[in-house]
Amino acid sequence: MTSRYRSSEAHQGLASFSPRRRTVVKAAAATAVLAGPLAAALPARATTGTPAFLHGVASGDPLPDGVLLWTRVTPTADATPGSGLGPDTEVGWTVATDKAFTNVVAKGSTTATAASDHTVKADIRGLAPATDHWFRFSAGGTDSPAGRARTAPAADAAVAGLRFGVVSCANWEAGYFAAYRHLAARGDLDAWLHLGDYIYEYGAGEYGTRGTSVRSHAPAHEILTLADYRVRHGRYKTDPDLQALHAAAPVVAIWDDHEIANDTWSGGAENHTEGVEGAWAARQAAAKQAYFEWMPVRPAIAGTTYRRLRFGKLADLSLLDLRSFRAQQVSLGDGDVDDPDRTLTGRAQLDWLKAGLKSSDTTWRLVGNSVMIAPFAIGSLSAELLKPLAKLLGLPQEGLAVNTDQWDGYTDDRRELLAHLRSNAIRNTVFLTGDIHMAWANDVPVNAGTYPLSASAATEFVVTSVTSDNLDDLVKVPEGTVSALASPVIRAANRHVHWVDTDRHGYGVLDITAERAQMDYYVLSDRTQAGATASWSRSYRTRSGTQRVERTYDPE
């Protein structure tokens, strides 16, 4: 089924694991076929004096009248990412309403320099809303591959439907990015959401697949400096499937922790040793600088990814930064998860989110959310027993959280947000989440201990990883083995969880109409194979006004 806003032209076409492993997953237990007009071959390597576009093109953060365009030019052979080499280079950009570029609607130029790693960003305005646009760059007589970007509907437009690809957690060494290839081939996406862990910071062989690496990182060591982060971003953007998806539709991206270091918090990270690995402030600044250089992201506030986009009267999308302002994570079973002085969002961001959700006049309020907000607890007791016992023993008030890196570790922020939704009768809030390397469909209860007899304030769709290890990979058993055992146990202890798949890799497609928001979950045949196939797994939806998830059998 094609998007209701897709033009006919566009339609063509658990054991002890290393401390450097993701907290969630351990606690809970390229040959490619490119699509249609986006099948441009990778350009040849730059030769001296001949600019080349080796890292593809991208667009992001669509507005009704504009979109942010991105590329990197390689002006000379020695001007590799992170090298600091290469001359200033004039780069032109052209935007048209047809892929033959006969109807040009915008053009201009800028200068790419070594100071920005020869990356180029052009924030184009004055475009028509809800319209496919084609764009390309040029330098020294060389044209880049063409990309397609769709502008958002006008703010007051009555929109019949929207469709977004949804992905997270793509570890280069763990496999190939076939999920991106399959999303690119659809040709019906208004945009795609990357919910974090676009890159990983580990050194070669530290975080692969079942103890091996399918392909090697660059640089080979753990990334610490600005040059390191630039090299790693550059390696990722040589992937043909990632290039194809970036050329197919605008990305709306937020970071999680691995864009910087595992389990990042405001003053450090689990995967950072102060002094030995330099100063945290310098490392964080380097990682963020490289991210904004290499990603088509338009920050509303410098140094953070929280911002808001609108898609007509149908939906708005609040995008969160859950790393820059958070308190340090506490250990499993620590009652400090309930400490009101500890924050995940930071005061300013939480107030911004609450105000935006309250003032929204759209049918759906989407929240791009890097870590799971629905409670995920073990050892559940009845509410009348849990609260006094937790108070007596200094345990978490909402049960023993499996992962204190997510909202479970910052329950005061969550309680405040959910109470705000309930007290203001804010309906149709849908959290879109990554991070945990599993697929989930959740209600978001106000009180998990009394659910489902008590209210649900929102719903949540969690997508699995593109390639990063999930439970079956960590315990090295056949895919599906762990999920068959773990899923019933998880659901029994967490009655707001409608479904969880702990084992498979893939992606989601979110389809929205005025009546419902539906996530279709797709899984890959084998992440270690560049030509991996994709198949539909399940679909869940939330109907308008219900604040609850239900299964459906009709993928869009």
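Counting starts with 1 at the first residue shown.
Glycine too: its Cβ is placed from the backbone N, Cα and C atoms.
If you look for the noted substitutions, you won't find them, since the model keeps the original residues.
Per Swiss-Prot, the features are as follows:
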type: MUTAGEN; residues: CYS169 to Ala; note: Loss of activity and strongly reduced content of iron. No change in secondary structure and thermostability
type: MUTAGEN; residues: CYS169 to Ser; note: Loss of activity. No change in secondary structure and thermostability
type: MUTAGEN; residues: ASP197 to Ala; note: Almost complete loss of activity and strongly reduced content of iron, but little change in secondary structure
type: MUTAGEN; residues: TYR200 to Phe; note: Almost complete loss of activity and strongly reduced content of iron, but little change in secondary structure
type: MUTAGEN; residues: HIS217 to Ala; note: Strong decrease in activity
type: MUTAGEN; residues: HIS233 to Asn; note: No change in activity
type: MUTAGEN; residues: HIS233 to Ala; note: Loss of activity. Altered secondary structure
type: MUTAGEN; residues: HIS258 to Ala; note: Little effect on metal content, visible absorption spectrum and on activity
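Here the features listed in Swiss-Prot are placed on the structure.
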residue : record               : DSSP (3 states)
CYS169  : mutagenesis position : coil
ASP197  : mutagenesis position : coil
HIS217  : mutagenesis position : coil
HIS233  : mutagenesis position : helix
HIS258  : mutagenesis position : coil
Distance [Cα-Cα, Å, rounded] between HIS233 (mutagenesis position) and TYR200 (mutagenesis position): 9
Neighbouring mutagenesis positions, C-alpha within 10 angstroms of HIS217 (mutagenesis position) - of CYS169, TYR200, HIS258: TYR200
Distance from TYR200 (mutagenesis position) back to CYS169 (mutagenesis position), taken between C-alpha atoms, in Å: 8
Distance, TYR200 (mutagenesis position) to HIS258 (mutagenesis position) (CA atoms, angstrom): 5
Cβ neighbours within the same chain of ASP197 (mutagenesis position) - under 8 Å, at least six residues apart: SER168, CYS169, ALA170, ASN171, ASP256, ASP257, HIS258, GLU259, GLY434, ASP435, SER465, SER468
